[in-house]
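Right, one structure below, let's go through it.
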Amino acid sequence: MTTTTTILETCHIPPPPAANDLSIPLSFFDIKWLHYHPVRRLLFYHHPSSKSQFLHTIVPHLKQSLSLALTHYLPVAGNLLYPSNTEKFPQLRYAAGDSVPVTIAESNSDFESLTGNHTRDADQFYDLLPPIPPIEEESDWKLINIFAVQITLFPGEGICIGFSNHHCLGDARSIVGFISAWGEINGIGGYEGFLSNHSDSLSLPIFDRSFINDPNKIDAIFWKVLRNIPLKTASFPLPTNRVRSTFLLRRSDIEKLKTATKSPASSFVAAAAFVWSCMVKSGDKSDENAPELFIIPADARGRVDPPIPENYFGNCIVSSVAQVERGKLAAEDGFAVAAEAIGGEIEGKLKNRDEILRGAENWMSDIFKCFGMSVLGVSGSPKFDLLKADFGWGKARKLEVLSIDGENHSMSLCSSSDFNGGLEVGLSLPRERMAAFEEVFRASIMAASGPARRSPALVEPL
């Protein structure tokens with residue numbers, strides 16, 4: 001059957017009329033993402049409904065709750081302002097009349113297949129993302145959309161909420177906070193329940209960039225580099241020439257992996273190291289001395305001095321890079337080596353207040369040094385669980401992070417939707433590369449679990 005997605009409506013949802021204008025300068029945490037591709041995510045919900053119910057009840061309620069959520073998250077409805085005169089500085093701005101572009105659609109694609117964990121063609125998911133708004137011009141500024149939504153009905157089966165955001169808007173904690181607030185307002189408790197649950201000011205977002213201590217003007221250092229890079233309209237990486245698969249690590253798997261590390265390891269370290277070593281073992285091993293890099297992101301809120309509040313909305317991500325020779329990761333004890341390298345970076349830098357921002361002025365040049373090297377990154381975190389965003393339909397059935405389609409290579413990481421304490425790893429790779437990874441993943445998890453390992457069928461991409 002030919003699958004199609006039909007656009008039923010396009011509209012713009014503003015916050016309530018009383019909203020005040022707001023301008024936010026980009027911190028050095030924000031501005032480094034200026035030319036980064038949009039972050040694209042899909043949330044699938046099992047919520048059978050008819051087209052009539054969808055259009056006349058569900059969609060109007062989602063629009064209303066989105067508008068109310070924007071009351072507390074004004075930047076989401078705004079734009080990124082990029083100066084035509086690069087002596088000025090980019091900023092986020094909400095002005096009266098700004099809004100979130102929303103697309104309403106219907107799909108006859110196979111909902112069960114899309115929400116599965118088996119190998120699926122990556123291109124088909126892009127029908128569920130909102131169109132990319134063009135860059136607009138205003139006086140001395142270029143206006144770039146920073147958030148867009150598409151709500152797609154699968155009649156009688158479920159709903160997909162697809163959204164894309166410019167990374168300058170905020171990191172995972174911030175975006176998950178907004179989506180969760182939208183869901184909470186849309187749910188059973190409504191706006192009154194949301195206000196009651198968030199009566200403490202510390203539970204609502206703050207946008208004050210004065211919390212970011214930048215005495216060395218790192219923001220200006222980054223802008224001096226980034227303003228020389230041509231501004232381009234975002235595009236979808238189609239055709240991707242990739243497939244997507246989800247790999248499950250149950251809690252028992254993670255605990256057994258922890259026992260195989262040389263030093264005590266967290267669940268994140270165990271999962272990340274395992275995937276990293278499997279990627280290397282299943283990839284090109286022609287040069288054993290070549291460096292393999294793993295980028296470890298961490299939320300700096302509460303880790304820096306003075307601390308940045310947890311309800312700070314924006315970017316606050318610090319990254320560290322674990323580096324190991326390819327041959328060592330491809331060896332039999334490659335997982336333990338990977339865990340030691342990742343754990344060492346976390347303990348030595350990311351958990352050390354004196355080290356976490358050391359050399360921050362060199363972040364841009366450090367990024368450029370990684371170009372052309374073999375790198376694995378991470379998108380998402382079980383700590384900021386989008387699957388729990390409940391619009392009144394229960395937790396999401398599946399999260400797909402489409403952003404990783406445009407990277408070589410990155411893994412998505414989230415809590416398991418089916419097994420308490422488990423983790424789901426999402427990958428986007430060429431088909432043959434995915435098959436090679438799957439084979440190594442299966443063999444390695446069985447070896448780590450020992451002879452009492454459960455049925456091999458459970459270690460396939462689920």
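Each residue's number is its place along the chain shown, starting with 1.
Cβ atoms here come from the backbone N, Cα and C positions, even for glycine.
Residues as originally present; substitutions not included.
Marked as active site, proton acceptor by Swiss-Prot on the basis of a curator's inference: His167 (among others). Long-range Cβ contacts of His167 (mutagenesis position) within its own chain (separation 6+, distance under 8 Å): Trp33, Tyr36, Pro38, Val39, Asn315.
Positions annotated as active site, proton acceptor by Swiss-Prot: Asp390 (among others). A 10 Å cutoff on Cβ-Cβ distances gives Asp390 (mutagenesis position) a total of 16 other Cβ atoms nearby, all chains included. In the three-state DSSP scheme, Asp390 (mutagenesis position) falls into the coil class.
The Cβ neighbour count for Tyr45 (mutagenesis position), using a 10 Å radius and every protein chain shown, is 22. What Swiss-Prot notes for the published mutagenesis of Tyr45 to Ala is this: Activity reduced to 11% of wild-type.
Here Swiss-Prot describes Gln150 to Ala as a published mutagenesis experiment; the accompanying note says: Activity reduced to 67% of wild-type. For Gln150 (mutagenesis position), the count of additional Cβ atoms within 10 Å of its Cβ stands at 23 [all protein chains shown].
Counting every protein chain shown, the Cβ of His166 (mutagenesis position) has 22 other Cβ atoms within 10 Å. Listed in Swiss-Prot is the mutagenesis experiment His166 to Ala, annotated as follows: Activity reduced to 23% of wild-type.
For the published mutagenesis His167 to Ala, Swiss-Prot gives the following note: Activity reduced to 0.02% of wild-type.
Quoted from Swiss-Prot for the published mutagenesis Cys168 to Ala: Activity reduced to 8% of wild-type. Residue environment of Cys168 (mutagenesis position) contains 26 other Cβ atoms, counted within 10 Å of its Cβ in all protein chains.
For the mutagenesis of Asp171 to Ala, Swiss-Prot gives this note: Activity reduced to 0.8% of wild-type. The structure shown keeps the original residue. Cβ contacts within 10 Å of Asp171 (mutagenesis position), excluding its own Cβ and spanning all protein chains shown: 24.
There are 15 other CB atoms within 10 A of the CB of Lys258 (mutagenesis position), with all protein chains counted. Swiss-Prot documents Lys258 to Ala as a published mutagenesis change and attaches the note Activity reduced to 61% of wild-type.
The local packing around Arg301 (mutagenesis position), expressed as other Cβ atoms within 10 Å of its Cβ over all shown chains, amounts to 17. In the three-state DSSP assignment, the secondary structure recorded for Arg301 (mutagenesis position) is coil. Among the mutagenesis entries in Swiss-Prot is Arg301 to Ala, noted as: Activity reduced to 17% of wild-type.
Under the DSSP three-state reduction, Asn315 (mutagenesis position) is assigned to coil, being neither helix nor strand. Around the Cβ of Asn315 (mutagenesis position), a 10 Å sphere holds 24 further Cβ atoms from the protein chains shown. Swiss-Prot gives this note for the published mutagenesis Asn315 to Ala: Activity reduced to 1.1% of wild-type.
For the published mutagenesis Asp390 to Ala, Swiss-Prot gives the following note: Activity abolished.
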Minimum Cα separation from Asp390 (mutagenesis position), reported as the residue among mutagenesis positions Tyr45, Gln150, Cys168, Arg301 that achieves it: Tyr45
DSSP three-state assignment (helix, strand or coil) for Tyr45 (mutagenesis position): strand
